[in-house]
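Asker: Under mutagenesis, Swiss-Prot gives LEU457 to Pro with this note: In IQG1-1; causes a defect in cytokinesis at 37 degrees Celsius. According to Swiss-Prot, the feature domain 'IQ 2' maps to 538-567. Among the features that Swiss-Prot reports, domain 'IQ 4' is placed at 599-628. What Swiss-Prot records for 717-746 is domain 'IQ 7'. Per Swiss-Prot, domain 'Ras-GAP' is recorded for 876-1100, and the stated evidence type is sequence analysis.
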Amino acid sequence: MTAYSGSPSKPGNNNSYLNRYVENLGTNVTPPLRPQSSSKINSSLNIASPSHLKTKTSASNSSATILSKKVESSVSKLKPSLPNKLVGKYTVDLSNYSKIELRYYEFLCRVSEVKIWIEAVIEEALPSEIELCVGDSLRNGVFLAKLTQRINPDLTTVIFPAGDKLQFKHTQNINAFFGLVEHVGVPDSFRFELQDLYNKKNIPQVFETLHILISMINKKWPGKTPALTNVSGQISFTKEEIAACKKAWPRIRDFKSLGTNINTAPASPEEPKEKRSGLIKDFNKFERPNIPVEEILITPRKNITDANCSDFSNTPSPYNEAPKMSNLDVVVEKRKFTPIEPSLLGPTPSLEYSPIKNKSLSYYSPTISKYLTYDTEFYTRRSRAREEDLNYYQTFKYSPSHYSPMRRERMTEEQFLEKVVQLQNICRGVNTRFNLYIQKRLLNLFEQDILRFQACLRGNKFRVLSSMYLPIRRAKIDVPHVEAIQSRIKGSRIRYKYDKLKFTLSRFSCTVELLQAYCRSKLLKTTVNTKLNDIEISHYPLTKLQSYMRASYVRKKVMSLNTKLNDERESIMKFSAIIRGNVVRCSEDAILSAVHDVHKENISKLQSLIRGIFTRSCLASIIYSLGKENCNIIQLSACIRGNAVRHKVQSLFAPENNLSETVHDLQGLVRGILVRYTLDLVDDIVEYNNLALFQAFSRGALVRESLDQKSSFYKRNVRSVIMIQSWIRKSLQRSAYLELLDCPNPSLWAVKKFVHLLNGTATIEEVQNQLESCQASLDSENMKKERLLKSIRQQLNINGVLDKFGLLKDKDHELGISDSTIPKSKYQKYEKLFYMLQVDPSYWKLLYLKEPEFVAKNVYMTFGTVNQRMNDRERSYFTRFVCEMLQNAINEAPSIESFLDNRSQFWQTILQDFLRRESPEFFSIIVPVLDYLSDPVVDFESDPYKIYQEIHGFSSPQHCSPVDDASTKNKFIDNLRCLWHAIEMVAEIYTRKVHTIPVEIRYLCTKIFCYAADKNIEEIDSLRAISSILVNVFVSEYLVNREYYGYKDSNVQKNNQKIDILMKSLATVFEIKNFDGFLDPLNQYANEIKPHIKDVLYNVLVDPEYEQEGDRLIYLDMVSPSPKLELLTEKVLEISGKFEEYLNEFPEADILHDILEKNLDNSSFPRSGRVTLELDASAYRFLVSDDKMRKIYDQVKRAFVYMMQIEDVDTNLYDLSISTILPQDEPNFANFLEQNPKIRDDPMIQKLKPLKYFTLKNVTLKKIHELESTGTFCSSDNKLQNFLNDIANTIKNPNYAIDYVTQEIYITKETLTKISEMNHSLDIELSRLKKHVDHTIKDFQKAKDFSPVHKSKFGNFKNAVKKVQGRERSELQGMKFKWNTKQLYERGVLKTIRGEKLAELTVKVFGSSGPKFPDIIFKISTSDGSRFGIQMIDKRKGPDKRYSDDVDSFSFKDLIKTQVEPKIETWKLFHSNVVVNNSQLLHLIVSFFYKRNAL
C-alpha cells in the first residue's frame, strides 16, 4: 500500500494520461438528457388526463427555476464554509503522527474537503468527517441525491427520504448519483459500486469518486460550483478519531489524481448567465482548452558498462554505508509526448469504456461484426433506462433517435481491421505510458532502499574485483586462545550494554512500579466491576427464573397427577357408582328381609286389597265417562246398523256389473282372433306369389344402375378424381404434420400418420444395460472410497493417539492430507443423511405426507446456510424438490381444474419463499407496475353504480341506468383502459424481458406443462398450468408482498384493492378465459391477445439442457470437494430424529436404512451454535428399480408403436390397449413382421411366446398395470396421453433418448475413472499410513527393554520345588508389574468384577474403616511390548476365594484401536468376569512399560 504524500490536488501529483483524458472528453461522451419516450403502453389514453400532468410539470419547473436562482447567488457570492476544526494555515504539528497515522490524517483531510464542497452546494450541514467515514449517514444516499438534484434536477425527480432504518428503496438515491457520475464522465476506474456504499463495503472508494467528480466538474464547468479547498495541515484530528477510522478501514490507499488544478479561479460574476434549472443544464457544453503540442518523449537510455572495464575511482570510499539522499534532490522530469492525431481525438474518446456491456468493440470476426454494426450504444442505454429507471412508465414522449454518422455506413472487412489495429496501437501506447508512470511512482516511494541496494551492489562488486586484482597476503599466525579472548571481549561488551540499560531503568524504577501497580489495580477494578455488574444484571432475572422454574415444576407435578386422574376418570366414576349402588341395595335388602320375615301374610293381604281398590277405581272412572256420552253412543250404533243395511241392499245389484265387464273381455278376444287370422291369410298369399324375390330383383336393378352411372362418370373424370384424392390425402397429411409439431397433446390420428418412421429404430435396452453396469461399478467404487477414507481416518486417529501419549519421537509432517482429498467428517452419518435429503426429494415428499407442518418449517434450511443465498447447485436441487411436490399435488388432485383452483398449495408457498429469499433483485421488474398502480388517477372500479355514487355522492335513481350518465360512462371506460394497460405492462414483462425471469421459474413452468399434459389431454389446461406459476406465484409474490422489498404505498388499502382486481384479470387473460360481468367489454381485447398469450407461455419454457445439467450434478458432487451445509445444532438433531421416527415408512433396500440403522452419535455435537456439515456424495446409490421402470416404460412405448400400425383405432391409446382383437389382426401382425425384419430383432418381440399379436397385447397390458402400481401414471385420468406425447416427441427426435443415455454413460465412465484414480491414491496413502503406524509402534517397542528383572537363586529353587510338587502355575514371561484391586480401581482401570462389591464401606464398632476391596492381585507382563499378558490371582482362602488363578492376553495395537472411531469403552477379560476401562488401561500400559523412566 502506498502512503499519502499530500493532497491529490497538489501540482506535484500530475497524471498526464488522465489529464489529457479530461481535457479531450468529447461532446457525445454521454447522451444528453431528454424526455423519455412514451411507448404504446405509456399512451396518455391509458394512463392519466393531460391536465393533471401539465399542472404537475409546471410546478416542478417553477420550483427548479427558484432553486437555480438560489444556487447561482450562492455560488457567486458565498465561499465554502470551513469546518470548526480548522486551526489556521499550516499550524497543525504533523510530527506527532506516525507514518500510518499520517496516511489516515490525509484521508480525513480529503473527506473534509469533499464535505466542505457538498455543504456549499446543497447549503446544508453534513455530519462530521468521522461520522461520514465510519457511520451510516451516507448509506441512504440522501445527501448524494440532493447534490445530484442541485446540479441538475432532471437527473432525479424524487428523493427517497431517510428513515429510521435503511431500506431497499434508498438505492434509488444512489442510482440517481450514478447518473450524475455518468453524465460528468468519470472514468470507470474511479467509480464506486452500489454495494460499496449501500452495504458499506468500501467507503474510501466513495470519497475518491466524489473527489474525482468535483475535480472534473471544476475543470469542465468552471464557476458553476465552488472550488475545492485544500485543508491539509489546517485541520486537526484527535488520535482517537484516527484510530476509529483505522479500525473501520484497515487498508486505505491514496486517492488517484486527474492532474487538474482544483484551485482554478471561478468565472467572472459579471458574465451573463443563462436561465437553467440547475447548476449544469447541458453536460455536453463545457470549456475545452486547446491541446498544446508537447515535445516528444525521449526515454533515457541506461548506460551499461562492462564489469571488467569499470572505473573504481567513481565508487565512494565508504562502502559499508550508502549516502543519504533527500527527496528534494530528486529531479522529476516532465514527460514529453508526441502530438496526438486529431482523428484520434474525435467525438468518441479512445479510452471511454461504457459500464454497459457493448458489442461495438467486439472480438467477433469481421464477417460477424458487420451484422452488429447497427447495435449502437443508444439502444443499449435505452434498454438499460427501461430496465433500471423506476419512473420510466410515467413519461409520455419519445425523442428522435440519434444515429452515429459512422454507423450508417457499413464497414468493409479491411476498414474494420484497420480501425481495430489503430485502436489497439493507441491502447498499447497508453498502457505502456501508464505502466512507466506507475513504475516511476514506485521508484520514488522506495528511493532510499534502492540507493542503499545500489551502494551495496557497488561495494560488493568492488570487493570482489579487489580480491581478484589486489590479493592480500596474510601470514599464518597461530595465536593461542583467540576464541576465548574474543568471547571475553564480546561478553564484556554485552554486560556493559545490559548494565547500562539497568542503570537507565533504575532511574525510573518508582515510575515503573507505580505504573505496574496502577495497571494491576485498574485490571482488578475492571474485573470486580464486571462481576458486580453481571451479578446486578442477573440477580433479578435469576430470581425470577428460579421462581418460574419452581412454579413450572409444581404445575407439572399437579398436571401429571391431574392427567393420570383424567385418564382413569371413567373407571373411577364407574367404581364409585358401583359402591353407591351396593350400599343402597344392601340397606334396602336389609329392610325388606326384616319386614318380610315378620309380616309376610299381612303384606300379601295388603297387596291384594290395593290391587282391588285400584281396579275398581279404574272401572268407576270409565263408567262415569261413558255415562256422559250416552246420547252419542246411541246415535253411533244407529249409524252402524244403517250402514250394514245399505251394504246388503247394494249387494243385490252386483251381478249386473260383473256381467258388463265379462262382455267387454269377450269382444276383445273375438277381435284379436279375427285380426290374427287375417294376417296369417295375407302372409300365405305373399309367400305363394314370391313377393320378397320380386323386391330383391328391384333393389338389385336400382343399385346396378347407380353403379354403372358412377363408373362411367369416374372413367370420364379419372384424372380429376385422382387429383382430388391426392389433395385430400395431402391436406390430411399436412394437418396431421402441423398437429404433430405444434400441438403439445397431439391426437392418435395425427401420430398414426407418421408412426411408421419409428420402425427399425434402435432400442434403448442395450445402452440402458450398459448404463446400469457403469452405475453399479460406480456404486462399488464409492463404497470402496468410503471404506478407504474410514481406514485412513482410523490410521490418522491412531497416530494422534500415539502422539497424545508421547510415543512419537519425530513427527511425520507428510502425514497431513489436504482437506479437499479427505474431508474431516466429524459427523459422518449426518453428512450422508443431509446429502441424501438434498439430492433425493422423495424423502421430504414421504415425510410431508406424514408431517406437513414439520416439512414446511424445516425443509428450506437443508438446502442453504442461514442468512445466505443458495449457490447454483443448491438452487438446482431445491427446484427439483419443488417439482416433486408439484407433481405430487397434480397427481393427488381429482382433476386439473381443481388443481388450478387451489391457490394455497404447499409448493406455491415454498416457491414464494424461495423467490423472497433468493431473488429479491427481480422486484425491480415489477416496480413500474407498482408505480402505475400507486398513481391516484388510476382506478380499476368496474361497477357503474359505485362509480356513479363516487362521482355524484349519492346512489343512482332506480328508474334509469348509471351508464346513461355521461361522466359515469367516461369514468367507466377510463377505468377499463387503465386495467387493460396494467395487464399489458405485465404481458410486456414476459414478452421483452423473458430472459430476465429466473431460470428456476421457467424450469418449473416447463415441468408443470408436462405434468398437466400427462394429467389431461387438453392443450388449454397445460397452458393454464403455466399461468398459475407466472401469475399466481411470480407476479403475486412481488405485488402482494411489496412492503418486504422496501416499497411504500401512500394508500395501502386502495392499492390492495387494485392489486386484487389486477390479479383476477391477469388470471383471466393468461388462462385464456373470458371476462364476465361488468368487465365483459374487455373480451374483445382479450380475444385479440389470446394468440400472443399462447406464444408468451410457450416462450417461457426452457430447453432440456437445463434438466440434463441438473442430472449431472450428482456425478459432479462425487469428484468435487465436499459441499458444505451450516445448520443450527438443534435443527440437525430435530430433522434427523424425525427421519429416524419414520424410518419404517421407507423401502427396506433404501440407503437411509444403512445410514440410520444405528442411533446417530451426537456426543461430539456442540450443545448450542451452528454445525458445519461436509456433505458426503459417496452415500448416493443408483436405484436399480428406477432403471427397471425406465425399461418397462420404453417397452410399452414400442408396443404402442407396433399396435397403432395393426389396429384401426383413432380415439386414444387407452381404447387401443383394451380393444377387442379382430380376426384380421393376427394376419396383419404377421405381415407387419415380414415387411419389417428389423422389428423381429427387438428383444421384446423375441421374448413373445408364441409370437402372436394377442401375446403382445397381453404382455403390454401387464406392463401398463405394473407401471400404474408404482405410481408412474394413471391411465384412467389421461387415457395414456403421456405415452402418445412421448411417441410424438420421439418421431420429432428419434435418437434423443439413446443420446441422453449415451451421454449419461460417458459422464458415468468419466466419474468412474476419476473415482478409481482417487481410490488408487487413497489406497497408496492408506498403505503408507499403515506402514508408518506399524513402523512407529515397532520402533518405540524396540527402543525399550522388556526383559525381566534377574531372579535370585532362591527364586529358581522355589520354581523347581513347585514343579516337583505339581503346584506350578502359568507364569508370565518378560517384564511384569503387579497391582491389587484397590490400586487398579482407584486408577480407573478396573470397572467391575463379577460377584464382587468394589469399594464397599464396612462399618465397625468404632466407626467406618474405609472402603474394602477383595484381595485379588493382577499381574501384567510383556516380553516384546507388542502383546501383553494379564494374570488374576485370588489371594483369599476358604469360602471367600471365588476365582482360581487365570491368565488372559491382549495386543497393544488392539488396545490403541479401541481409542479411535468407533471407540470401545470397555473390555471383558477372564471369561467376561472382569470389566476394564480401555482408555485407563492404555494409560497404565504406557506409563509403566513405555515411560517407566519418567515415573
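Each residue, glycine too, has its Cβ placed from N, Cα and C.
Just so it is clear, the model here is predicted, and its values are computed rather than measured.
Structural setting of the listed features?
Answerer: LEU457 (mutagenesis position) falls within a helix when secondary structure is assigned with DSSP.
Remote same-chain partners of the domain 'IQ 2' (538-567), defined as residues 6 or more beyond its termini with a Cβ less than 8 Å from a stretch Cβ, are none.
Averaged across the domain 'IQ 4' (599-628), pLDDT in this predicted model comes to 83.
If one looks beyond the domain 'IQ 7' (717-746) by at least 6 residues along the same chain, the residues whose Cβ comes under 8 Å of a Cβ in the stretch are 753-754, 1009, 1013, 1017-1019, 1022, 1281, 1284-1285, 1288, 1291-1292.
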Asker: From the DSSP assignment alone, can you count helix, strand and coil residues within the domain 'IQ 4' (599-628)?
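Answerer: Computed counts for the domain 'IQ 4' (599-628) are 29 helix, 0 strand, 1 coil.
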Asker: For the domain 'IQ 7' (717-746), jot down how many residues DSSP puts in helix, in strand and in coil.
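Answerer: Helix, strand and coil residues of the domain 'IQ 7' (717-746) number 25 helix, 0 strand, 5 coil.
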Asker: Including all protein chains shown, what's the count of other C-beta atoms within 10 A of the C-beta of LEU457 (mutagenesis position)?
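Answerer: I count 10 other Cβ atoms within 10 Å of it.
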Asker: Summarise the domain 'IQ 2' (538-567) by DSSP state, stating how many residues are helix, strand and coil.
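Answerer: Residue counts for the domain 'IQ 2' (538-567) by secondary structure: 30 helix, 0 strand, 0 coil.
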